[in-house]
Amino acid sequence: MSSIESLSIQGIRSFGTYADDLQSIKFSSPVTLILGENGCGKTTVVECLKYALTGECPPGSDRGKSFVHDPKIFGLNEVLAQIKMQVRDRRGAQVSICRTMKVSKKRNKMSFETMDSTINFLTGAGQSKREKQDSLSGRSVDIDVAISDFMGVSKAIINNVLFCHQEDSSWPLDESKKLKEKFDAIFGITEYNKALDKIIKLRKEAMEELKIKEANIKHVAYLKQEMEVKTLNLQKAQRKCDAIKAQCSECEEEMKPIEARLVEIRNVEFEIGKYQAQKVEMDTKHKNCKDQISTLTLKIKKPFRGTLDELDQEISNFDQRMLEMRQKRTEVEGDLSQIKRSSVAEQEKLGTQDRKHCLAKQRHQSELACRAQLLKRVKEFCRELHIPIDCDLVEQPEKMGEVLRDIEAMIITKHCEITEIVEQNEKADRSRQVKIDELRIELTKSEQSVTAQEKQRESSKRESETLGVEIKKIETSMQDLKKLEKEINEVNELYESATKNIDQQAIKDAIARKKASIAENQIQFKKLDEQLTFLGSMAKLVAECSLKQKELDKKNQEVHRVRSRHSDHFGKLFKEPITCNYRRSMQVVYEKLRREIQELNEKANTQKLKEQSYEIKRKNLISDISRMEKELKDSEELIYQKCRSTPYDDLLERSKTTISKLQFDHGALKSSEALYKKYIQKMDEEPSCPLCHHNMTSDEACDLTSELTDEIQKLPDNITRAEKALKAEQIKYENLLQLKPTILKVKELKDSLPQKKEELKKVEELLGDSVSEYETLIALIGEPTHNMELANSMMGDMSLLDEALKDSARLTKDLDLQKGQLPASYDSSVSMDDLQAEKSKVSKELETERKELESAQNAVQQQMDALNRLREKKNSLKDRQIHLREGLQSLPQLKERLEKLNSFLTTVASEISELKAKIQPLKLNLRAAIEEKERLKKSESEKLAQLNSKYNSYKSTDHDIQRLNKEAEDYAKLDLRNEIKKLDEIIMASKDKLRKLEAEISLKTDELETIKTECSNQQTVERDLKDNRELKQLEDKEAKLRESCQVLDKQLGNLDFHSVSKEKVNLTKQRDKATVRKGELLGQLGEIHSQVNKLQREIDEPRFKESLKNFRKANYEIEVTRLCIEDLGQYRLALEWALIQFHSEKMEMINRLIREYWRKIYRGNDIDYIQVKTDEVSSDASADRRKTYNYRVVQSKNYSEIEMRGRCSAGQRVLASLIIRLALAETFSSNCGVLALDEPTTNLDRANINSLCEALNCIVEERQSQSNFMLIIITHDENFVSSLGKITSYHRVFRNEECKSVIRRVEAGPSKKALIDQ
């Protein structure tokens, strides 16, 4: 059973929004009492419980805007609110529910927004976390549905029964429509009604669907028969197709060796072309190699006469010499960089020493200033403290320590004086506080005595009022007693007259007559049943005749249907009308059409073979043209890539000219270095121009020399660029030479392509004529083919028609035989249906008489019940008479108790007056003592503050002096004068070392320049050696190329190109013959394929392909639909019966509880009982209607039930609503034992309040054994609280000084109340 454990509220209505405003309440079993004044926030607790469980805002809150704390109160733009609730679900596991809301103020408009709703699963009661989940969020699931599931009750019960809002608490006496909605929601009738409507709708749809399926199955059966015929024809065509395919495979096998040999011949042709291309390439390379050899021979100044190995050795020796010179250059550069690094390091060292020297001088100045400031501060502080100084501290600095110790001793003395004053002040203050505490204790005792006396007076006063009311009631009951005796006499007279008016003998005679009439009808019913049994014995033979007749009518209809369907086709296929042997006549027509089509097909196939031969020739020509055009396009693209738009011969000549020019430029650059050096040498000897011999000034000569030197330095790069350009141009020239065969091939293709295209044009003309003639033949085949297909499609119906005619004749004969077997005594005018109708009529009369008998018996029973009720009323009146007499007997004791209470109240009033007179002087004395204590304490504090201020200034000055003394001692330890002298010596040594290093750098630089000049002079020799090596390599390459050309000539001679070409022509003729034969077979195969495809397409149509499956499926669906209709009818009846039974049982239980609670609680005598009346709405009693109910609350007055709405007082309305809610909670909330009552005493008088308390106490005692039972009562009536029995604690709701709602738990005891924070 689920229950509530705790609730936390923040930012709801008058509850504050800040963290310290959070209010919590822990609910206890069996009763949780919440007490508070009007408007302090009691009802807000119920609203929060309801909102946490259902997510619905309370009524009148403007969709939640006034439910959250108003932001206008504290001048905020938005307010966040949160409700946290911890519960135990119906399985006992702990669940935490948290709902967060926000109200924002934008442009003076308020908007409410739900921020988040979360369920957290806690562990508890032996339950693990639910399905390994920690929490559920409102973004992923419906939180309200989940909470209803956890609590074990529906949302309607939570809203309307368990946590009903005070404004909606009187809903049981609301208007009829709203009351019906509430009860339907509580019973869950709405969902069940939806299920019933769904079942009714499904049953109707199934019945309509059954009619449609029964009509459609005839068409499905016809398609199944058509499918079987077409499948047989398809299998014959496929067997013929397989035979032709085998012949085609034989042709392909004959062509395979021919094709293989043709592939080999093409490979030989490819090899010949490849060797020819290689030969052209080798010739080109050989010629280029010779040209390069001649060019290099001209460039070399000094040819090398040895071998290539000797030349490599010479180059290696030269490289060794150059390597030694480079190594020496690297060593000199390394030494120079090492010396430079040493110089830089020495300069950095000198800079570091300079910085240290400056820092030492600054510290020395700071030391002198610190010592001067220390002496000044010490002298001033000693004068302030009156400490004498006997020596000069400048000349004797060692005396400084003694002076500082004297200062420290004087400061400690001042601190001791302040401590003594503080102790004296505290002692005086404690004595004054003792006096104040004594006065306060005396005052508290007096006030507590007054409070206790007032409480005792109040309780006595309440008891006195209660006794007065009881005495008045007993005095007035004397008159009631007389009325009661009169009423008892009246009831006795009514009972006696009712007994006389009932004639039991007459009633028994009427019942006997009814029973005799029922017996006569039963005899007639039995006679009719025997007649039906006789007809039933003949029913089989009659039924067979009827079935035969129906079958005969069906066959005649089928014959008429088939004849009507094909009446137009009969006129088209037959010249004369036919009446029998339809299938045989149709087969004759079919064979005639087949022979005609076969003749036309043979002519068409002959023409098709011609067409295919032309088509093959055309495809071969197109293939050759495409291949030649592709080769032409590729060759032209290759030529374009190499030559662009320039003619090939012009480009070849231009490339050759460019190579010659580049070779000349390369040679000129190689020789220009020696020429420039010669010019420079001459200008050094005589400053004049080497060309015009013009005398130049020294500056002009120097500029020209520099310019020529720069040109010499650029020569290696210029030579490298010239060599790259020359090699690139040579490669281009070689590529152009390789392009020569492609040029020749393009010319050949351009000559042969027009011839091929002309041949293709002639073949296409012949192909067009052949296609036209073939199409004409195919068109002629169309009409007989259509007629043959029509005859073929009608063949099945003709078989059915012949079969139907035979069946019709057979059924006519069988029907005549069966009619002759019927007996002569059989009366055909008397049908079984008439007897069955008469039997039903007698059965209804029997049922009517039985109902009349039952109503008569019920009337007798009602009369007896009326007598019993009168007897019960008489007994209850006598019980009440006895109770009133007992009250009259206790009247003297009550009056005596009232007099004692009045005298006690007088005594207590005088004692309270005396105690209040003593309290005022005690308050004045206490206030005077407190003021005197505060005045003296303030004066002492001011004096002490002055002393402390002076002491703190002494302490600060002493701290500064100690700091200066510490700094002076630290400076003395550094010995700064000697440090400055050492740094001066180090700086002078570093400067001397730097001068030596600069001299070494100058020497090494000159040596490096000499080595660089020697290296540049060796480059000319290196170039000559490399040219000799390149010449040797080219000579070897030329010899190899010459050998390769000879080998290619020999290979081309070995390939017999003429015999290969002749063999290719013969094989091509053989292949063409086989292709023609294969074409003929393919033509036949195509025709058969068209038939197969046509049949396959027809079979693959959904109506034929799925015909068998659809036929079976249709039968299954019809049977299943019938069963579904029967099952849905049974399900609907079962569900409605269960609903009616559930509703009646629950309403009976609810009304029983309502009567029981009303008699316990209500103390009036005008209403005997109340109950919820259920009225069934009248509707047509069809299978597709469901029952609905209306609800109303009625009251019984003088044994007459009248509607309570509009006929009861405000108190009766409240009490009736409360009792109905109690009964509903007892009935429907078996899984949740929580019930909240908000202000249950509203509009109730004291008697009904007391009886309500007694009833609630009884409910609590009965349910106390259930640990999860919880009754939450919210009230402002403290007398109601005191009447609820043993309440050990309750929760008080009040407003604090900020007008925010606060919840405190109050322990209720006999003499004290303590507030305990939650």
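Just so you know, glycine gets a Cβ as well, placed from its N, Cα and C.
Substitutions noted, but not modelled.
What Swiss-Prot lists as ATP binding site is Arg13, Asn38, Gly39, Gly41, Lys42, Thr43, Thr44, Val68, Asp70, Gln166, and the listing cites similarity to another entry. Every protein chain considered, the tally of other Cβ atoms within 10 Å of the Cβ of Gly39 (ATP binding site) stands at 11.
Using a 10 Å Cβ-Cβ cutoff, Thr43 (Mg(2+) binding site) registers 21 neighbours. As annotated by Swiss-Prot, Mg(2+) binding site applies to Thr43, Gln166.
Quoting Swiss-Prot on the natural variant Glu208 to Asp: In strain: NC335, NC362 and NC390. Under the DSSP three-state reduction, Glu208 (variant position) is assigned to helix. Around the Cβ of Glu208 (variant position), a 10 Å sphere holds 9 further Cβ atoms from the protein chains shown.
Looking at Swiss-Prot, the entry for natural variant His219 to Val says: In strain: NC335, NC362 and NC390. In the three-state DSSP classification, His219 (variant position) falls within a helix.
The 10 Å shell around the Cβ of Val220 (variant position) contains 20 further Cβ atoms across the protein chains shown. For the natural variant Val220 to Glu, the note given by Swiss-Prot reads: In strain: NC335, NC362 and NC390.
In Swiss-Prot, a natural variant is listed as Ala246 to Glu, annotated with the note In strain: MW25. Long-range C-beta contacts of Ala246 (variant position), restricted to its own chain and to partners at least six residues apart, with a cutoff below 8 Å, are absent. A helical conformation is recorded for Ala246 (variant position) in the three-state DSSP classification.
Under the heading of natural variants, Swiss-Prot lists Glu281 to Gln and annotates it as follows: In strain: NC306.
Natural variation at this site is recorded by Swiss-Prot as Lys349 to Thr, annotated: In strain: MW9. Taking the Cβ of Lys349 (variant position) as reference, residues of its chain lying under 8 Å away and at least six apart in sequence are, in sequence order, Ser990. According to DSSP, Lys349 (variant position) sits within a helical segment.
Val422 (variant position) counts 13 other C-beta atoms within 10 Å of its own C-beta, drawing on all protein chains shown. In this structure, Val422 (variant position) is part of a helix by DSSP. Annotation of the natural variant Val422 to Glu in Swiss-Prot: In strain: NC361 and NC375.
Counting every protein chain shown, 17 other Cβ atoms lie within 10 Å of the Cβ of Val450 (variant position). For Val450 to Ile, Swiss-Prot lists a natural variant annotated as follows: In strain: MW6.
Variant annotation in Swiss-Prot: Asp480 to Asn, described as In strain: MW6; the structure shown retains the original residue. Under the DSSP three-state reduction, Asp480 (variant position) is assigned to helix.
Annotation for Glu490 (variant position): no spatial neighbours, criterion Cβ-Cβ under 8 Å with sequence separation of six or more. Quoting Swiss-Prot on the natural variant Glu490 to Gln: In strain: MW25, MW27, MW56, MW9, NC303, NC306, NC335, NC336, NC390 and NC399.
According to Swiss-Prot, the naturally occurring change Val491 to Ile is described as follows: In strain: NC303, NC306 and NC335. For Val491 (variant position), the same-chain residues 6+ apart in sequence whose C-beta sits under 8 angstroms from its C-beta are Leu870, Lys873, Lys874, Leu877. Val491 (variant position) falls within a helix when secondary structure is assigned with DSSP.
Annotation note: Ser623 (variant position) sits in a helical segment as assigned by DSSP. For Ser623 (variant position), the number of other Cβ atoms no farther than 10 Å from its own Cβ, over all displayed protein chains, is 10. Under the heading of natural variants, Swiss-Prot lists Ser623 to Asn and annotates it as follows: In strain: NC336, NC358, NC361, NC362 and NC375.
Confidence for the domain 'Zinc-hook' (645-741), expressed as mean pLDDT, is 72. The domain 'Zinc-hook' annotation in Swiss-Prot covers 645-741, and the record cites sequence analysis as its basis.
Under natural variants, Swiss-Prot gives Thr646 to Ser with this note: In strain: NC357 and NC397. If you take the C-beta of Thr646 (variant position) and look for same-chain residues 6 or more apart in sequence within under 8 angstroms, you find Arg654. Following the DSSP three-state reduction, the secondary structure of Thr646 (variant position) is coil.
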If you count Cβ atoms within 10 Å of each one, which of the recorded positions Thr44, Gln166, Thr657 comes out on top?
Thr44
Arg13 (ATP binding site) - helix vs strand vs coil (DSSP):
coil
Least buried by Cβ count (within 10 Å) of the recorded positions Arg13, Lys42, His219:
His219
Quick check: of the recorded positions listed here (Lys42, Glu208, Val422, Val450, Thr657), which one has the Cα closest to that of Ser623 (variant position)?
Thr657
When you measure from the Cβ of Asp480 (variant position), which residues in the chain that are at least 6 apart have a Cβ under 8 Å away?
Leu884
By CA-CA distance, flag whichever of Val220, Val422, Thr657 among the variant positions is nearest to Lys42 (ATP binding site).
Val422
Taking the residues Arg13, Asn38, Gly39, Gly41, Lys42, Thr43, Thr44, Val68, Asp70, Gln166 listed for ATP, what is the greatest CA to CA distance in Å, to the nearest whole number?
22
Quick one: give me the count of other CB atoms within 10 A of the CB of Asp70 (ATP binding site).
15
Candidates Asp70, Gln166, Glu208, His219 (recorded positions) - the one closest to Val422 (variant position) by CA:
Asp70
Per DSSP, Val450 (variant position) is which: helix, strand or coil?
helix
